[in-house]
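Taking it in order: structure first as structure tokens, then the write-up.
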Amino acid sequence: MNPIVINRLQRKLGYTFNHQELLQQALTHRSASSKHNERLEFLGDSILSYVIANALYHRFPRVDEGDMSRMRATLVRGNTLAELAREFELGECLRLGPGELKSGGFRRESILADTVEALIGGVFLDSDIQTVEKLILNWYQTRLDEISPGDKQKDPKTRLQEYLQGRHLPLPTYLVVQVRGEAHDQEFTIHCQVSGLSEPVVGTGSSRRKAEQAAAEQALKKLELE
């Protein structure tokens, strides 16, 4: 891997790996090698959830469990992680197999999000929980400062449904139009038809549910509710 690109990535992350092989593994998609990042992703997912839950618990002492769960879901969902990945310019650092490279895998939100979680897992193994917690809180500082409890933290499908029901309009319909990839690494494309929009909106994700949520979020943006 290009040392200049890797050094730039570590500067953007705010962390330099002591064991560079952990960084390489975190950046390796399963399409590229048998030593890929999925186990690190599993670890990082749990660490991220803990760090964000702990931060919300102490920031919002009077907020109930439901609102805290919704805020956490907003902060750890795939498109938020993909936003972080783009801020880190992570796409050009990924190690992908030929098929994923050809299909633009370095832009896929699910791959970008999974890689951020793998990096978290890698940093934890390379250091300790205190270091990775400090790093995550630094990445999330602005988002944690801006987030607040309330209806906006409901997931996009729920908000879209409530908006339409409140206006006595038909509920949205979701249609799977494409499924790409092998069983262990699929990408779903969903068309969502919404009353008031002339064309269906499109969402993609690593599961049908995630793709539907992404489509609903696009619909909310087109309805200028996001």
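A Cβ is built for glycine as well, from the same backbone N, Cα and C atoms used for every other residue.
Every position carries its original residue.
Marked as domain 'RNase III' by Swiss-Prot: 6-128.
Classification of Leu40 (mutagenesis position) by DSSP places it within a helix. According to Swiss-Prot, the mutagenesis experiment Leu40 to Gly, Asp or Arg carries this note: Loss of activity.
Record note (Swiss-Prot) on the mutagenesis of Leu40 to Met or Trp: No effect. Remark: Leu40 (mutagenesis position) has Leu22, Gln25, Ala26, Glu117, Ala118, Leu119, Gly121, Gly122, Leu125 as non-local neighbours, by Cβ distance under 8 Å and separation of at least 6 in sequence.
Summarising the annotation, Swiss-Prot assigns Mg(2+) binding site to Glu41, Asp114, Glu117. Asp114 (Mg(2+) binding site) falls within a helical segment according to DSSP.
Counting every protein chain shown, the Cβ of Asp45 (mutagenesis position) has 19 other Cβ atoms within 10 Å. In three-state terms derived from DSSP, Asp45 (mutagenesis position) belongs to a helical segment. For the mutagenesis experiment Asp45 to Ala, Glu or Asn, the note given by Swiss-Prot reads: 30000-fold reduction in catalytic efficiency, binds RNA normally. Partially rescued by Mn(2+).
Under the heading active site, Swiss-Prot lists Asp45 (among others).
Here Swiss-Prot describes Glu117 to Lys as a published mutagenesis experiment; the accompanying note says: In rnc70; slower growth, loss of RNase activity. Dominant over wild-type. Binds ds-RNA.
According to Swiss-Prot, the mutagenesis experiment Glu117 to Asp carries this note: Nearly complete loss of RNase activity, still binds RNA. Partially rescued by Mn(2+).
The annotation domain 'DRBM' is assigned in Swiss-Prot to 155-225.
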Open item on the list: If I take the alpha carbons of Asp114 (Mg(2+) binding site) and Asp45 (mutagenesis position), what is the distance between them in whole Å?
Closed with: 8
- [ ] Provide the three-state DSSP residue tally for the domain 'RNase III' (6-128): helix first, then strand, then coil.
- [x] 88 helix, 2 strand, 33 coil
- [ ] Measuring CB to CB from Glu41 (Mg(2+) binding site), give everything in the same chain under 8 Å that is also at least six residues away in sequence.
- [x] Asp114, Thr115, Glu117, Ala118, Gly121
Open item on the list: I'd like the number of other C-beta atoms within 10 A of the C-beta of Glu117 (mutagenesis position), please.
Closed with: 25
